[in-house]
Structures are given as C-alpha cells and as structure tokens.
Amino acid sequence: MAAVDSFYLLYREIARSCNCYMEALALVGAWYTARKSITVICDFYSLIRLHFIPRLGSRADLIKQYGRWAVVSGATDGIGKAYAEELASRGLNIILISRNEEKLQVVAKDIADTYKVETDIIVADFSSGREIYLPIREALKDKDVGILVNNVGVFYPYPQYFTQLSEDKLWDIINVNIAAASLMVHVVLPGMVERKKGAIVTISSGSCCKPTPQLAAFSASKAYLDHFSRALQYEYASKGIFVQSLIPFYVATSMTAPSNFLHRCSWLVPSPKVYAHHAVSTLGISKRTTGYWSHSIQFLFAQYMPEWLWVWGANILNRSLRKEALSCTA
C-alpha cells in the first residue's frame, strides 16, 4: 500500500513539473497552426486578387505603361504566338522573332490584318549561339521596345533520363532556354532604363518548382530563368522596369501534343489562347505568377508538398508520358 501511495505521489510531482512544458508546447502548436492558416488564407486571397478581380475592371493601358512596341521570341506557335496576339489586341505593335521565316510572315500578316497594328519580323535561330545577337541588336536599335517576352524554348522529345539525351539537345537547352533570355534582356534593357519604363516577361515552367526527374536539364534551365527574372526585378524595379517570372504548368501546345491524358484535362491544361489572355492580365500586377488560375492552385500544392512527394508524382507522370509518346512513334 505504501508503494502505491509513493507511486501516486511521484506521478503527481512529475505531472506538476511537466505542466509548464505542456503549456509551452500547446502555445507552439497554436502558433504554428495559426501561421499556416494565415498563409493559406493569404495565398487564396492572392489567387482571387490576381486572377479574378482584374477581370472585373477595365483593361490596363499597356502602351501608356510600357511603350508601343513588344518583342516576342518563339512567336510562330503555342504560347508565344498567343501572347503576341493578346498584346496586339491591346494595341501594341509586335516584333516577332523565330527561326522559320515562312511561318513568321504568315503570323505577322494575320496579326496585322486582325488587330490593325504594325508588325515586324526577325529571323533568328537561337540554337546557333552568340552570332545571332548582333543582327537582332541592329534590327531593334531604332525601336522603342516597351515589352520583351522571352518565350523561346526547347523541350525534351519526351521525358527521359539525362544520359539518354543527345549532346546536341543539351546544347540546345543551354543556348535556347538559358542564353536566349539572358542575351535578349541585355539587348533591350538599356533602352528601357533610358526611357524609365518597360516590362520583361520571361516564361519559365512549373517544373522549376522542385527538382523534376526525367526532365533534369529542362527543369534546371527553367529554374535559372525564374531566379534570373526575380533578381532582375530587384535590380531594376527602382528604374521603372517591371520584370515578371511567368511559371506555367502544362498548356495545350506542341510540347504536350503526344499526350491524350493531358489534353483531356482542359481546365488544368488550357489552350494557348486562353492561357495568354489570363497571363497578360497579370502583367504589372504580379512579379512571379503562373499566369492562370488552375496553374496557381497547382503551384500552391507544389509549394506545400514535401520534395519526396513531388519527385514520386513526377516520376509516375513522366513515365506515363514517355510510354505514351513512344507508343505514338512506334
């Protein structure tokens, strides 16, 4: 009986001494929960503020904000073409840059006829390296470029492991995905700084959120573009330059053409026209955005999920996309 009493008294003493620690842990838990709840609420408020509220008011005057001419690289199809058309619908004159002269002329004529704006073309193969930038610089020297859209990029033929890529494809990723955006900014930014206004939009990718297996070089190149854009914004915001990192997830372009699965999810995988219409409405509002409401939801999930879960999901999706692409070419 004495032993039971002694145990009970010991238990009471231990419980009393632990009370303060339990209260401290409860406070830490409450603080963590409140912080996470506020973060989630703020994220969803940002989603509404960015993708829905601007659509209720009048469209921003991009010519007044930035200038009359816009330069769009990779502009003959996909997001680049749709973005150029959306800018033209707002009255901007468009300079289209791509490697296929015939396609450039067709797109330039369509834009000029449809939107009654001036268009110009520059034929340039960004995979050729540094020699193409002198002619581009000469062609743009007399233009007051207000908006630069760095869209040109190359993708894998389909998701695959790094050693399965050819050396030529790796150089294309370096020259087109990384060097092109860097050098195009170097060409147009001095004029923007001199005029104290301008906008630079660089199109990255949702694969830059976390390391993405089976797209290693591509996702790394897009992570470079994201960091490059964010750093430029810090450097040049005080000089009147708006720099936006645009981070789309899947859009229904030639890159996703082999996948029937992706094209069935239209609310997750918008057409280039729908995507560009939403993305342009974020210009001047958000420095870093996916450009489309459902992509922003995907981005939030990507930010919150642990890296191992992202990698697991990416492996499953990319294996499926590779299998589907190979079955189409067989």
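Any Cβ shown, glycine's included, is placed from N, Cα and C.
Feature annotations, courtesy of Swiss-Prot:
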type	residues	note
BINDING	G74, A75, T76, D77, G78, I79, G80, D125, K222	NADP(+) binding site
MUTAGEN	F218 to Y	Restores the oxidoreductase activity
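For T76 (NADP(+) binding site) paired with F218 (mutagenesis position), the C-alpha to C-alpha distance reads 21 Å. For G80 (NADP(+) binding site), the Cβ neighbour count at a 10 Å cut-off comes to 26, with all displayed protein chains included.
In this structure, the binding-site residues G74, T76, K222 were compared by how many other Cβ atoms lie within 10 Å of their Cβ, and the smallest count belongs to T76.
A straight line from the CA of G74 (NADP(+) binding site) to the CA of F218 (mutagenesis position) spans 17 Å. Pairwise Cα distances among G74, A75, T76, D77, G78, I79, G80, D125, K222, which the record gives as the binders of NADP(+), peak at 21 Å.
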